[in-house]
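Features reported for this protein in Swiss-Prot:
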- CYS145 to Ala: Complete loss of nuclear localization (MUTAGEN)
- CYS166 to Ala: Complete loss of portal ring formation (MUTAGEN)
- CYS254 to Ala: Complete loss of portal ring formation (MUTAGEN)
Amino acid sequence: MTAPRSRAPTTRARGDTEALCSPEDGWVKVHPSPGTMLFREILHGQLGYTEGQGVYNVVRSSEATTRQLQAAIFHALLNATTYRDLEADWLGHVAARGLQPQRLVRRYRNAREADIAGVAERVFDTWRNTLRTTLLDFAHGLVACFAPGGPSGPSSFPKYIDWLTCLGLVPILRKRQEGGVTQGLRAFLKQHPLTRQLATVAEAAERAGPGFFELALAFDSTRVADYDRVYIYYNHRRGDWLVRDPISGQRGECLVLWPPLWTGDRLVFDSPVQRLFPEIVACHSLREHAHVCRLRNTASVKVLLGRKSDSERGVAGAARVVNKVLGEDDETKAGSAASRLVRLIINMKGMRHVGDINDTVRSYLDEAGGHLIDAPAVDGTLPGFGKGGNSRGSAGQDQGGRAPQLRQAFRTAVVNNINGVLEGYINNLFGTIERLRETNAGLATQLQERDRELRRATAGALERQQRAADLAAESVTGGCGSRPAGADLLRADYDIIDVSKSMDDDTYVANSFQHPYIPSYAQDLERLSRLWEHELVRCFKILCHRNNQGQETSISYSSGAIAAFVAPYFESVLRAPRVGAPITGSDVILGEEELWDAVFKKTRLQTYLTDIAALFVADVQHAALPPPPSPVGADFRPGASPRGRSRSRSPGRTARGAPDQGGGIGHRDGRRDGRR
């Protein structure tokens, strides 16, 4: 398949490119533009990279073109051989080793005829395999001469595929000249020793040499334009294309493999990236939106607090602190009225039930009651206070009976007074709670109104900023789609949240994060990956190899892909002569030696070698036959019949019963001539 080539306008001067490509004449500049440059950035993964996009690495691989070039060189070299040259090299080899049929038979005269034929076949197979290896080494050197035009050369196949994937067309610059490929080929053919040692190689190189030099000149004279240093113009009125190198001013031609569509104001290319562009931009915008949401709304609020031990939490911890403050902890073992009173207050704070009041007060009175009630009174029975006697005993009995009653009355009075105080305090608390509840209701209403106003203001600001960003992106991409204009991202502020009122002695905040909604794009990425894979596989006719479990093992060019893309590369881009028939998809995955064997079997050289081998084996078998018996003894043995003698005559003898002319002399002379 040969793709159409554009016609370069030649009606104007070479240096008048700007005037030539004026919009008044119907010319528009289609490359470079923001859209076409973005296409190449997509191929480089600037807007994201998916698993399906990895198929493109196989598409732009030069493996298929390398195999096509190798097959062309192998075919040309092997088909340039002649029977005469092969026979001359074979006879020279036989003479050099002393393997003529007669000598071979004399050397193995005691062996059977079949064994001698096997030796002859083995001798020829050795020479044939050596010749094939020698020719392969020579052909490998020929292929290496075309390395400057390989994947990294000016006429590289990957650049050709890049242009097709982005725009569906290829700009080509031609300048007929001898470059590195031609010079390397000439030096190789001149200096290689095989051209002086083997007639087969020398004559084949001489016959195929002109074709090799034309192919090398095609590589040297062709340059696929670089994507970022070429201008492409299109005349939608005449359908013409113009290619110009802005650095050197050189003009070229444009190979249009997939014609684009002119919509009246712009050109829509028929290419894989053009078809995938809306989905790529949409998925990229979604990822950017999720990233902005993460930066804007996920500001971390870090609050680091120390956690108290179990022995220092609650009422017990407060009592321990008070003991330390008053200097009356377990270490000092001291006590005072102030410390006992503070402990009473702390114990009353930790009460959970009304019945705990009696226990709390009782423990306090047990601790301090001896100082308040059981203080020793003045003993009147002592000397100096009157008579002791019986009065002393009776006084002691009265005090012993009145002490428990007094202590119980004191406790009851203290408990009643505390209950009264607590009841009044609780009533005051209920009143305060009601007033605070009414105040909180009013504040909550005001807070809701402020929140609504804040949300409206935030939504309006975001909408204005989004509209401005969309307009900037459209101006950058030329209307092809949205793209980040390079604006600074919104700076996320840290939010301060006061949670102190919601914490008690048993809770603390180690770290806190806000978790707002962030859109998920995993499904969109998976869908885009499948789109990439389907588009590349179907557009470039890539063949997927799978095992018995259905798992993909490898992917390669199919026969259809070679005919659709590799053949136009040699015919329309390089304009290479006599490349030969396109290889098949199964040939692409072969190695160099495997491809050589496959080509070797299809050329005339294989037929010539088979014929020479058959003749050599036949000569050896003929030389191994025993000599025929001498006819002299049969003519003169006693009792020989005339019929037996007549059989040994030449084909020109007379018929049976005719008179013998010349007798046995002529017969003997004939036999002597036959022996000679």
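In case you wondered, yes, glycine gets a Cβ from its N, Cα and C as well.
This view paints the features noted in Swiss-Prot onto the structure.
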| residue | record | DSSP class |
| --- | --- | --- |
| CYS145 | mutagenesis position | coil |
| CYS166 | mutagenesis position | helix |
| CYS254 | mutagenesis position | strand |
Item to check | Cβ neighbour count within 10 Å of CYS145 (mutagenesis position) | outcome: 23
Checklist entry - Which has the fewest other Cβ atoms within 10 Å: CYS166, CYS254, the mutagenesis positions listed? => result CYS166
Checklist outcome for this item: Rounded to a whole number of Å, the separation of the Cα atoms of CYS166 (mutagenesis position) and CYS145 (mutagenesis position) comes to 31
Checklist outcome for this item: Whole-Å Cα distance, CYS254 (mutagenesis position) to CYS145 (mutagenesis position), is 28
